[in-house]
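Here the structure is laid out as structure tokens; the discussion comes afterwards.
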Amino acid sequence: MEKSSNRRFGVRTVAAIVAGLMVGGMCTAMTASAADDSAAGYSATAPVNLTRPATVPSMDGWTDGTGAWTLGEGTRVVSSDALAARAQSLASELTKFTDVDIKAATGSATGKDISLTLDASKKAELGDEGFKLNIGSKGLEVIGATDIGVFYGTRSVSQMLRQGQLTLPAGTVATKPKYKERGATLCACQINISTDWIDRFLSDMADLRLNYVLLEMKLKPEEDNTKKAATWSYYTRDDVKKFVKKANNYGIDVIPEINSPGHMNVWLENYPEYQLADNSGRKDPNKLDISNPEAVKFYKTLIDEYDGVFTTKYWHMGADEYMIGTSFDNYSKLKTFAEKQYGAGATPNDAFTGFINDIDKYVKAKGKQLRIWNDGIVNTKNVSLNKDIVIEYWYGAGRKPQELVQDGYTLMNATQALYWSRSAQVYKVNAARLYNNNWNVGTFDGGRQIDKNYDKLTGAKVSIWPDSSYFQTENEVEKEIFDGMRFISQMTWSDSRPWATWNDMKADIDKIGYPLDIREYDYTPVDAGIYDIPQLKSISKGPWELITTPDGYYQMKDTVSGKCLALFTGSKHLDVVTQVGARPELRNCADVSVGQDQRNTANERNTQKWQIRADKDGKYTISPALTQQRLAIATGNEQNIDLETHRPAAGTVAQFPADLVSDNALFTLTGHMGMSATVDSKTVNPASPSKITVKVRAASNANTGDVTVTPVVPEGWEIKPGSVSLKSIPAGKAAIAYFNVVNTTGTGDATVQFKLTNTKTGEELGTTSVALTGSLTKDVEASDYAASSQETTGEHAPVGNAFDKNANTFWHSKYSNPSANLPHWLAFKASPGEGNKIAAITHLYRQDKLNGPAKNVAVYVVAASDANSVADVTNWGEPVATAEFPYTKELQTIALPNTIPSGDVYVKFQINDAWGLTETSAGVTWAAVAELAATAKATPVELTEPEQPKDNPEVTETPEATGVTVSGDGVANGALSLKKGTTAQLTAKVAPDDADQAVTWASSDDKVVTVDKTGKVTAVAKGVAKVTATTANGKSASVTVTVTEDSEVPGPTGPTEPTKPGTEKPTTKPTTKPNDGKLSATGADTAVLATIAALFALAGGAVVAVRRRSVR
């Protein structure tokens, strides 16, 4: 069953993606049509308080003009032929964002239009990527010296106009990037990142004017001496060519990397002859033996295979962490090789550097420039690293960035502060800290600063690493990187801070949101519910319950066993089952409703997530979320190195790379009738009711009949409305019902159940439920943070982390140079509102590990009127509350007495004692806090009924046809005369008027008369035939058509009895009114009773009435 097509644009199917994928404008409203009612074009007078919507990166140096310009009816995107594709793309995009029909055109622009202009004479001013915007009486002008410059200008136009404001202030700006390279590392190394994800990632980069992506990945090896390396993950040449083509269209340079001579396990695991052996003879598949000419040749062959696929002028060889976890002392053969190759006194570092230089020479012969990570630069005796190699600096050990500047190397800033990792919690880009602490492109790892204007500093990038990859799905990564991507965009293009704080920038980037490609991507193309999936019969006959997950996948539950489908067993890379031919299995169902912060269940949870994609002929593909291979019914003919040792039996379901399967990887999903519910916010308090969306789905092959959705809430909760009735839902469609729910007195966990019943009979058809958590308090605004100390050297753990609403970050007391001792405290200003009091303090310990959580704590509260800031408070008085916390990472709450001051207050949370590294060990002297907050009593609001959708699909009953009449020019008394070769148009009218008006037409003799589906009659040959119109339920009416030759005078249209002389009856006046040439099957004119008799004979005398339904 396909997902209901009436979903609102930009809403990502599942509640948590709606509520959260979330941040970052993922759910920004589709249209902005209500934002402006002004006429399109320029106005000399701007509306009062009109401001220019923000863009990311910012357009600094804006010069205000006079007046304003409005996008509206009649606005076009006008360009030359050379920019026609850009114009069409922008027009389509703005149409969807604004609900204004915008066309692309070539020719001259008017003041209503957006014009795109390519002006090569602006190259000196704008460079290769810059653009100029002019907003005024000539419309909105986008000018670039290059195609990409114009394209980047359209990105800013789109961002401004997608935020709900269609009137822009007049003005002008010219902007170009501060740095040449602005982008990201995307490591599809060992595990696969889907091509869908890469496609969306490129769209996001383009929207942010980012132009560089380093892609560490495997192009499927196909040479005789490399094809044993075709283990998963890999990409085919067609895969790569498609996303490289898109990247080039966006001005993005995609640079491939095969890391060497370290991190080579996915290339060398089946080639032991190329692996480096240690002094004991043990080989390591991660290490290429650079002393072996055949191993070096193998690497160069891999480089050759990438020829003709990528368009970049660069090659990246990695060159990092060759000896990670060991040292050259364990590989004495490299010392011997170095001395032989590079002379007396040479070291393994010389051999390592010589290998890099050799690869540099090899790729230069191909017209490419080499790039490496900075830990490829080591101290040497006899060999110097070539100066034309670009150094991407990520790691502070070894040679310092300033030394490399002095030596004249070209540098890119790839600091670890801009890293994400699926498993390593320390690698989470903290955009707020970086922005607020004035990080810039000259700030290298460890805070080492070089001149940000160094002429060989190419720019900076973020890096997205997999590591132990089961901790996050790629969709969770997509959500996580939103802020950091926008931060690096701002820092590398504009190198400025036009927002006073990160919170100000964050508000704008959330309002701008994602570009169109990401908003339009359908993560869950079928509704949650029960489905028959016959192709899975080798696992279970089902049926299967599909449950949507917060990150846009499905959990697939076998309703027979109660267990869930998982891809859990098989050989792995980075802790993910990458084995080609691995078989899915049924396991106990994990809770997939939780997010990535629940790390202890990540492996069970994420191996039960499946990506379903719509494919051809109404069928679907199914992929494990972590592996991105395809489930398929094995044929026994698949070819892959993994299948040489483990091959699934033909007819069983297993995972295979997409290029190894075809129609055997297509699945039929036949839906049962069902119901599901999602909630906007699971946390509810009397001041903040939550909206529940109930979706009722019809089976794929049957309408539902009229149904009613009725909620049942526990005591202490209220819900409106009391029920929602839905008209019969057409087969394969879904309808929506909305409910608002709030807790009045209830607290803690609660379940709201929904019953689906047949409206007429009351028969129960199904149930569903949502889980909520009720609180009678709410978080209050916190500001003006302070702490007794904070650690920013050993790790980045400032006090602001305890108030950033992110459980994955934390504040830590200072523990380096020197460490601070107990007691430790954090303080902040709490603002519950005038006349209100804070009621409690909540504390959450760091979530990555338990290494000494708070044990004995005290809370102090003073009126904010007593001091100008937290730092100015000199007398905190006595604690208003104390508590003993258990040894746990769970949220702890401390109730406060009613004697504290009302209104704004300063709060100090003091940790006097801490637990040890274990529950029984001695207490530690440090402290850490993930989240600290004050709560206040929630003031109840009146619960209202939500407006119900007006576009739910429904089956409408139409009256049965009771009769039909046929009319047309020349028709009289049910008869029509035509000359051979002529035509006539007949019309059928079904009674009653609101019955189905569709009829079928037929001729009793096609050799005499033919009739088409519209009722058009053609006279073919001399003779008589009947033309009949028949309704869907069998009612019919006919016209007798007589065809004559051209010279003939038409005779009677039906048989007549000869009359005897003197026996003719006088003509009498009809007792009923003639039917004006129309013949009715229900009350015919007495003059045509003979024809009526003939009609009934044709109709067969027995008509079965069928109720006609239509879907609207």
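Cβ from N, Cα, C; glycine included.
This is the original sequence, none of the listed changes applied.
Here the structure is a predicted model, which means the values were calculated and not measured.
Marked as active site, proton donor/acceptor by Swiss-Prot: Glu321. With a 10 A radius on its CB, Glu321 (active site, proton donor/acceptor) counts 15 other CB atoms from all the protein chains.
Packing around Asp467 (beta-D-galactosyl-(1->3)-N-acetyl-D-glucosamine binding site) is summarised by its Cβ count: 17 other Cβ atoms lie within 10 angstroms of its Cβ, all protein chains included. Among the features that Swiss-Prot reports, beta-D-galactosyl-(1->3)-N-acetyl-D-glucosamine binding site is placed at Gln190, Glu216, Asn259, Asp320, Glu321, Tyr419, Asp467, with the record citing experimental evidence.
Taken from Swiss-Prot, the feature domain 'BIG2' applies to 975-1041, supported by sequence analysis.
In the shown protein chains, 22 other C-beta atoms lie within 10 A of the C-beta of His263 (mutagenesis position). What Swiss-Prot notes for the published mutagenesis of His263 to Phe is this: Does not affect the affinity for LNB-beta-pNP, but shows a reduced kcat value.
Under its mutagenesis annotations, Swiss-Prot gives Asp320 to Ala or Asn the following note: Does not affect the affinity for LNB-beta-pNP, but exhibits significantly reduced kcat value. Taken residue by residue with DSSP, Asp320 (mutagenesis position) is part of neither helix nor strand, so it is coil.
According to Swiss-Prot, the mutagenesis experiment Tyr419 to Phe carries the annotation: Significantly reduces both the affinity and kcat value for LNB-beta-pNP. A strand conformation is recorded for Tyr419 (mutagenesis position) in the three-state DSSP classification. Counting only residues at least six positions away in the same chain, the Cβ atoms of Trp394, Tyr427, Val429, Val462, Ser463, Trp465 sit under 8 Å from the Cβ of Tyr419 (mutagenesis position).
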For this session: Take the C-alpha atoms of Asp467 (beta-D-galactosyl-(1->3)-N-acetyl-D-glucosamine binding site) and His263 (mutagenesis position) and report the distance between them in angstrom, rounded.
Result: 12
For this session: Express the distance between the Cα positions of Asp320 (mutagenesis position) and Asn259 (beta-D-galactosyl-(1->3)-N-acetyl-D-glucosamine binding site) as a whole number of Å.
Result: 8
Seminar exercise, completed: DSSP, reduced to three states, assigns Asn259 (beta-D-galactosyl-(1->3)-N-acetyl-D-glucosamine binding site) to strand
For this session: Mind computing the max CA-CA distance among Gln190, Glu216, Asn259, Asp320, Glu321, Tyr419, Asp467, which the record assigns to beta-D-galactosyl-(1->3)-N-acetyl-D-glucosamine binding, rounded to whole Å?
Result: 18
For this session: Taking only the Cα atoms, work out how far Glu216 (beta-D-galactosyl-(1->3)-N-acetyl-D-glucosamine binding site) lies from His263 (mutagenesis position), in Å, as a whole number.
Result: 11
Seminar exercise, completed: Taking all protein chains shown into account, the Cβ-based neighbour count within 10 Å for Gln190 (beta-D-galactosyl-(1->3)-N-acetyl-D-glucosamine binding site) is 23
Exercise. What mean pLDDT score does the domain 'BIG2' (975-1041) have in the model?
Worked result: 95
Exercise. Given the recorded positions Gln190, Asn259, His263, which one's Cα is the least distant from that of Glu321 (active site, proton donor/acceptor)?
Worked result: His263
Exercise. If one measures from the C-alpha of His263 (mutagenesis position) to the C-alpha of Gln190 (beta-D-galactosyl-(1->3)-N-acetyl-D-glucosamine binding site), what distance in angstrom results, rounded to a whole number?
Worked result: 10
Exercise. Any idea which of the recorded positions Glu216, Asp320 has the thinnest Cβ neighbourhood at 10 Å?
Worked result: Asp320
Exercise. Which residue counts does DSSP yield for the domain 'BIG2' (975-1041) in the helix, strand and coil classes, in that order?
Worked result: 0 helix, 41 strand, 26 coil
